[in-house]
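Going by Swiss-Prot, these are the annotated features:
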BINDING   Asp402, Asp404  Mg(2+) 4 binding site
BINDING   Asp621, Asp625  Mg(2+) 1 binding site
BINDING   Asp621, Asp625  Mg(2+) 2 binding site
BINDING   Asn765, Thr769, Glu773  Mg(2+) 3 binding site
MUTAGEN   Lys86 to Ala  No effect on CPP binding, but decreased abietadiene synthase activity; when associated with A-87
MUTAGEN   Arg356 to Ala  No effect on abietadiene synthase activity, but strongly reduced copalyl diphosphate synthase activity
MUTAGEN   Trp358 to Ala  Decreased copalyl diphosphate synthase activity
MUTAGEN   Asp361 to Ala  No effect on GGPP binding, but decreased copalyl diphosphate synthase activity
MUTAGEN   Arg365 to Ala  No effect on GGPP binding, but decreased copalyl diphosphate synthase activity
MUTAGEN   Asp404 to Ala, Glu or Asn  No effect on GGPP binding, but loss of copalyl diphosphate synthase activity
MUTAGEN   Arg584 to Ala  No or small effect on substrate binding, but strongly decreases abietadiene synthase activity
MUTAGEN   Arg586 to Ala  No or small effect on substrate binding, but strongly decreases abietadiene synthase activity
MUTAGEN   Glu589 to Ala  Lower substrate binding and strong decrease of abietadiene synthase activity
MUTAGEN   Thr617 to Ala  Increased production of abietadiene at the expense of levopimaradiene
MUTAGEN   Asp625 to Ala  No or small effect on substrate binding, but strongly decreases abietadiene synthase activity
MUTAGEN   Ala723 to Ser  Produces pimaradienes instead of abietadienes
MUTAGEN   Val727 to Thr  No effect
MUTAGEN   Glu773 to Ala  Increased production of neoabietadiene
Amino acid sequence: MAMPSSSLSSQIPTAAHHLTANAQSIPHFSTTLNAGSSASKRRSLYLRWGKGSNKIIACVGEGGATSVPYQSAEKNDSLSSSTLVKREFPPGFWKDDLIDSLTSSHKVAASDEKRIETLISEIKNMFRCMGYGETNPSAYDTAWVARIPAVDGSDNPHFPETVEWILQNQLKDGSWGEGFYFLAYDRILATLACIITLTLWRTGETQVQKGIEFFRTQAGKMEDEADSHRPSGFEIVFPAMLKEAKILGLDLPYDLPFLKQIIEKREAKLKRIPTDVLYALPTTLLYSLEGLQEIVDWQKIMKLQSKDGSFLSSPASTAAVFMRTGNKKCLDFLNFVLKKFGNHVPCHYPLDLFERLWAVDTVERLGIDRHFKEEIKEALDYVYSHWDERGIGWARENPVPDIDDTAMGLRILRLHGYNVSSDVLKTFRDENGEFFCFLGQTQRGVTDMLNVNRCSHVSFPGETIMEEAKLCTERYLRNALENVDAFDKWAFKKNIRGEVEYALKYPWHKSMPRLEARSYIENYGPDDVWLGKTVYMMPYISNEKYLELAKLDFNKVQSIHQTELQDLRRWWKSSGFTDLNFTRERVTEIYFSPASFIFEPEFSKCREVYTKTSNFTVILDDLYDAHGSLDDLKLFTESVKRWDLSLVDQMPQQMKICFVGFYNTFNDIAKEGRERQGRDVLGYIQNVWKVQLEAYTKEAEWSEAKYVPSFNEYIENASVSIALGTVVLISALFTGEVLTDEVLSKIDRESRFLQLMGLTGRLVNDTKTYQAERGQGEVASAIQCYMKDHPKISEEEALQHVYSVMENALEELNREFVNNKIPDIYKRLVFETARIMQLFYMQGDGLTLSHDMEIKEHVKNCLFQPVA
């Protein structure tokens, strides 16, 4: 049976066959080759630049070597059958002295290596300890639980430990609440709840008086805080408690205009709530039943009790229901929470889905997820086991889904290969196409809209709900950036503005893992707090250990990258490529590509091969584009097909340098590839390049003939000539995985996955370079070819069509990335190569003009600048 042409065991002659054929046709090296004529002794022929000389050293295996004079390009090009046209490119921005000076002074010391190991172990333990959610005490909710009278009928609290906690945890200023973070709304609410509870139990007179004094002096500060900083349900529960305090005779400033305004807001809100809605289905009103006691039908409300006995996971709301109904499930829930926390309760519990999703998101965005693969899988398996097509909330039995947890879950689960539908977002869309946090409500905040926006970019073809979500959230977030009061409804983060700016500027297809990690290290707050009914913290989400590990790990990896870059620069110079005057020297920018996405230390060889192969695609693209005659280019192509050094003498001098460097490099790559793959790969590499050079040649023929192909004809060839497939197919040999024929069939040139990578790369390249290339005489681009097919449309319309085709292809690429059943590293190679193209050509030709574009800053941040 004939093997597929893409197979590693294709019908390309073996390395030994090539050696024999080449030995007969290269007279300059016949003596050396004959010395190793025995088949058992044959080794691949390779060439080296002689150190400190203009000579090529020809070597056979580990045997002897002979050298022949080789004139540098600037001295003699008289052998050229045509004169190469010199095209001016901006010089390389990253100079040798800078690269050579990188001594990796920030290399991780032995003590830091030990610290990294310790942090990894501690974070693994955090994941293992995730149960129902770790969070801080809520003085407000604890005060409500402390109100419950003993069920035995005695005149005592049922949970005396909670009363004692209130007595022992008043802050120095007389308030109750989270001492770490001051929010007037939060402190006033918690303080009011505590002084009412202590008054009801006729205890803690000193604490009550201090609390009243705090209230009187600080209540006015609420007026200065943004409405978006008001805790959930504040306008419902605060006026109700204020009324209760007045009945108890507490000396509070009830006549403050601001307090009267809050009372008026409560009355207006209650008028807007139809009575039947309260009992029809679970809503966020269940979260604040303690503030609705005068209107609740307690018998009807019990139909909306959660399976765990709570009302929307709120201890305060559940305590209020229990005091009204004596429901045993309510008491069981409160006992369950106190068993976990001892003498206090949080503002909501459990928080199991929220905690797991955000912890996974944290380690992924910080770039340290590779250390926690098993823990991440366990966390996501847990979340998926509680996934609901209506959406999810912060807890597994929460009956009211929210868009924040749902969008985070949809995005992360989808990217990890779980089968989840985007239809889940329809739960949160109103009749006007707007998205909100909860069904039937108009609340939304920056953090939840940011998560919906991030989710919308992992869309599949035909998912209109994702496109609607993208447009809605982009509009909301851009407006939020202009409104200082918009930050934020649900969280107080170190730099949520920075997170939003990054997400809008570098959406999913333009955001590389190392760049996102660098950005999030700067934006991540280990002390971030969230806002529910009160301020609360999530120590397994916001934790200094994550940040410390991220910084140490980033700098460690960066030091490895710097050493690799130095080696690659030496390879470039030793290959004689500094003598080439027709091409771009972009070793650093090209190395940045794999370093930005396959950054892990174990993929060092893959990055090296990726960079070397990519450099050759640039050299040969420049050669075939405008700097070689068609005859010379055909000769070069034939030399590669035959792997034949005898044709070198017929080449122009600079083309000789290209071919010799090419020949040397890929013989070396093939040798190591054979060791890694356990079989010969030279024929495979030759075949990959054969297809590539044929695509280059076809474009050269079009250019010489001034031929403009149809759009489809152009795309078929240009998706190959962009050379991304060549880079990936050769680099894939060095991922540490054995590249089986089965895997190869799913990423070869016939696979949809690779085709989409090439298509999106070609289209984004054309949109940013077609005008400049047209000015240089190029006649074919996606835009020009589409205009040829549709002569009545404008250039702008053609450009927009190309963008549309690209966006659709990127959605299909998402689906291939998620659903392709191959090892993750191969999926990453293909998908991230497509993404890096979107980044490089975001502003313009980011490769050629890198010195004048943001790509320069990305290179610096990824490769040169350590994080502090």
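Cβ coordinates come from backbone N, Cα and C, glycine included.
Here the original residues stay in place, and none of the substitutions has been built in.
Values in this document were obtained by computation on a predicted structure and should not be read as measured data.
For the recorded Mg(2+) 3 site, residues Asn765, Thr769, Glu773 set the reference point as the centre of their Cβ atoms, and the other residues of that chain within 8 Å of it by Cβ are Asp766, Lys768, Tyr770, Ala772, Glu778, Ser781, Asp845. Cβ neighbour count for Val727 (mutagenesis position): 27 (other Cβ atoms within 10 Å of its Cβ, all protein chains included). A straight line from the CA of Asp621 (Mg(2+) 1 binding site) to the CA of Ala723 (mutagenesis position) spans 9 Å. In this structure the C-alpha atoms belonging to Glu589 (mutagenesis position) and Thr617 (mutagenesis position) are separated by 14 Å. Here Thr617 (mutagenesis position) comes close to Gln692, Ala723, Thr726, Val727: these same-chain residues lie at least six apart in sequence, with C-beta atoms under 8 angstroms from its C-beta.
Of all Cβ atoms in the shown protein chains, 21 besides its own fall within 10 Å of the Cβ of Asp625 (mutagenesis position). For Asp361 (mutagenesis position), none of the binding-site residues have C-alpha atoms inside a 10 Å radius of its own C-alpha, out of Asp402, Asn765, Thr769.
All protein chains included, Glu589 (mutagenesis position) registers 25 other Cβ atoms within 10 Å of its own Cβ. Ranked by Cβ neighbours within 10 A across all protein chains shown, the binding-site residues Asn765, Thr769 are led by Asn765. Here Trp358 (mutagenesis position) is positioned 10 angstrom away from Asp404 (mutagenesis position), judged by their C-alpha atoms. In sequence order, Ser781 are the residues near Glu773 (mutagenesis position), counting only same-chain partners six or more apart with C-beta under 8 A. The Cβ of Asp402 has fewer other Cβ atoms within 10 Å than any other of the recorded positions Asp402, Asp404.
A helical conformation is recorded for Trp358 (mutagenesis position) in the three-state DSSP classification.
Per Cα geometry, Asp402 is the residue among the binding-site residues Asp402, Asn765, Thr769 nearest to Arg365 (mutagenesis position). Using Cα positions, the member of the recorded positions Arg356, Asp402, Asp625 nearest to Thr769 (Mg(2+) 3 binding site) is identified as Asp625. Here the candidates are the recorded positions Trp358, Asp402, Arg584, Arg586, and by Cα distance the one nearest Asp625 (mutagenesis position) turns out to be Arg584.
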